[in-house]
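Here's the structure, in structure tokens; my notes come after.
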Amino acid sequence: MLRSCAARLRTLGALCLPPVGRRLPGSEPRPELRSFSSEEVILKDCSVPNPSWNKDLRLLFDQFMKKCEDGSWKRLPSYKRTPTEWIQDFKTHFLDPKLMKEEQMSQAQLFTRSFDDGLGFEYVMFYNDIEKRMVCLFQGGPYLEGPPGFIHGGAIATMIDATVGMCAMMAGGIVMTANLNINYKRPIPLCSVVMINSQLDKVEGRKFFVSCNVQSVDEKTLYSEATSLFIKLNPAKSLT
């Protein structure tokens, strides 16, 4: 039982949600959110430059924004918490409302966006729909330290999971992690910038296979490699 619970928690924790504008399968449009100041703060796009971004991250951001000009790539927005309409859609399709506590849900924040600027996960993702590629530009802050001076392996795994998961989701809809294998080649220096390059390799029914590598900005150092399997969720089946 404990093993089953742990697996379920790991899967839920690896959930990748859609960018703004993409709805869950079968969901109906809802009225726009009212403009409360707290909601505006929560829905502030965190994937744009802030003062904590170093020159490497800013330079890469500018380079990929240039690639977006012809429409081949697009930047994905990112927020501190899941927008209200997405929460309602997800609860409707995949969760038993009786098991959800509204107070806990109202306090929830996305793990990778729960740190103050510069202290944790600073990142932005770009997607190429034709090539089925997702690239994440990631700067790991001082609160992500593992071995002295280096980023914790779990933090690296988190960003790999988020990147390959978003790649699978953009290709096929709402997915959850079924398997993630990571080979760590070299430790990543704290507060440095890396590129996480992911690629959709194949699709078998509801199974999406995605691989990725983590490289230095100059692409001369390989830090990690990973393979993954994601399962597309069935709106007709609850997760609880």
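Placement of Cβ uses the backbone N, Cα and C atoms for every residue, glycine included.
These numbers come from a predicted model, not from an experiment.
For HIS152 (mutagenesis position), the same-chain residues lying six or more positions away in sequence with a CB closer than 8 A to its CB are LEU144, GLU145, GLY146. Annotation note: HIS152 (mutagenesis position) sits in a coil segment as assigned by DSSP. Under its mutagenesis annotations, Swiss-Prot gives HIS152 to Ala or Phe the following note: Strongly reduced enzyme activity.
Cβ-based neighbour count (10 Å, all protein chains) for ASP161 (mutagenesis position) stands at 23. In the three-state DSSP scheme, ASP161 (mutagenesis position) falls into the helix class. In Swiss-Prot, a mutagenesis experiment is listed as ASP161 to Glu or Asn, annotated with the note Nearly abolishes enzyme activity. Strongly reduced affinity for myristoyl-CoA.
Summarising the annotation, Swiss-Prot assigns active site, proton donor/acceptor to ASP161 and lists a curator's inference as the type of evidence.
In three-state terms derived from DSSP, THR177 (mutagenesis position) belongs to an extended strand segment. As a published mutagenesis entry, THR177 to Ala appears in Swiss-Prot alongside the note: Strongly reduced enzyme activity.
Residues near ASN183 (mutagenesis position) in space but far in sequence (CB under 8 A, at least 6 apart, same chain), listed by position: SER224, GLU225, ALA226. In Swiss-Prot, the entry for mutagenesis ASN183 to Ala states: No effect on enzyme activity. The structure shown retains the original residue.
Feature annotation from Swiss-Prot assigns substrate binding site to ASN183, LYS185, ARG206, LYS207. Annotation note: ASN183 (mutagenesis position) sits in a strand segment as assigned by DSSP.
For ARG206 (mutagenesis position), the same-chain residues lying six or more positions away in sequence with a CB closer than 8 A to its CB are ILE231, LYS232, ASN234. According to Swiss-Prot, the mutagenesis experiment ARG206 to Ala carries the following note: Reduces enzyme activity.
Cβ neighbour count for LYS207 (mutagenesis position): 16 (other Cβ atoms within 10 Å of its Cβ, all protein chains included). Experimental mutagenesis at this site is recorded by Swiss-Prot as LYS207 to Ala, annotated: Slightly reduced enzyme activity.
Listed recorded positions near ASP161 (mutagenesis position): THR177 (candidates THR177, LYS185, LYS207; Cα-Cα distance within 10 Å). The distance from the Cα of THR177 (mutagenesis position) to the Cα of LYS207 (mutagenesis position) comes to 10 Å. Most other Cβ atoms within 10 A: among the recorded positions THR177, LYS185, that distinction falls to THR177.
For the pair LYS207 (mutagenesis position) and LYS185 (substrate binding site), the C-alpha distance works out to 27 angstrom. Largest Cα to Cα distance within the recorded substrate binders ASN183, LYS185, ARG206, LYS207: about 31 Å as a whole number. According to DSSP, LYS207 (mutagenesis position) sits within a strand segment.
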